[in-house]
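Engineer: Structure provided below as structure tokens; questions to follow.
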Amino acid sequence: MSRDLPSLNALRAFEAAARLHSISLAAEELHVTHGAVSRQVRLLEDDLGVALFGKDGRGVKLTDSGVRLRDACGDAFERLRGVCAELRRQTAEAPFVLGVPGSLLARWFIPRLDQLNRALPDLRLQLSTSEGEFDPRRPGLDAMLWFAEPPWPADMQVFELAPERMGPVVSPRLAQETGLAQAPAARLLQEPLLHTASRPQAWPAWAASQGLAAEALRYGQGFEHLYYLLEAAVAGLGVAIAPEPLVRDDLAAGRLAAPWGFIETDARLALWVPARLHDPRAGRLAQWLREQLAG
């Protein structure tokens, strides 16, 4: 123990007993036993080498040394309470800056943003796009949404939200015109497949899951971002592949179809938070995201 400052637990126990003029009331306030408070006070007296309490007929009585320490502790704890309250207010009032890949932001997050604002009104969410740039440690970010595979780095608090599910999607019109709606997965080896540079392994991984040779795939039009890839699929330009959340609303609205379903990959959609931030809003956001993704 440092000789400069006694145990903070002991000081806290003493301050409560001195302020309330009662060991029992101090124990009740601190949610510990009478004996625990008494032991902490004795440890403090031993450490300081002075008696802090005496006895009178009605309970504990402060000695002169006890009065001095009570006043010092009262001032110190009051200042601490004030600073902590101010820090909590700053956290509550500051926006929570969340990095989201642009495609996920446009196709899944923004359509649910009003629900989020109503569910977590204290979040004060500020969104930042991060297409193609995975850097959860970027200055100014409080958290980032991203698909990635474990293990997770030690300096990040990672909230796993949902497994990544990938699958081919096509416009219903094109599926009917070409017979793709009822075709087996192997039929896609005959189609020029829409693809994106941001997900170069998506088609090969899907082909392997279907027992198909990746080298037999035929690639058609390429796009820089998933968002444009999916717009092309909606327009009937070919078959695309994407994570399920990005096409969930399109499937529900009939703009896209997924005749071959979705496969689960090794990746997870996760909320990445630098461990040093300790912002409780991250946990509340993660829980809301889990519920939405599971729906």
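Just so you know, glycine gets a Cβ as well, placed from its N, Cα and C.
None of the listed substitutions appears in this model.
On a predicted model such as this, the values are computed, not experimentally measured, just so you know.
Pulled the feature table from Swiss-Prot, pasting it below:
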type	residues	note
DOMAIN	6-63	domain 'HTH lysR-type'
VARIANT	Asp46 to Glu	In strain: PAC174
VARIANT	Lys55 to Arg	In strain: PAC174
VARIANT	Gln115 to Arg	In strain: PAC174
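How about a rundown of where these features are and what they're close to?
Structural biologist: Looking at the domain 'HTH lysR-type' (6-63) alone, the prediction's average pLDDT is 89.
Within 10 Å of the C-beta of Asp46 (variant position) there are 11 other C-beta atoms, taking all protein chains into account. A helical conformation is recorded for Asp46 (variant position) in the three-state DSSP classification.
Cβ neighbours within 10 Å of Lys55 (variant position), excluding its own Cβ and spanning all shown chains: 8.
Gln115 (variant position): 11 other CB atoms within 10 A of its CB, across all protein chains.
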Engineer: If I take the alpha carbons of Gln115 (variant position) and Asp46 (variant position), what is the distance between them in whole Å?
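Structural biologist: So the Cα of Asp46 (variant position) lies 58 Å away from that of Gln115 (variant position).
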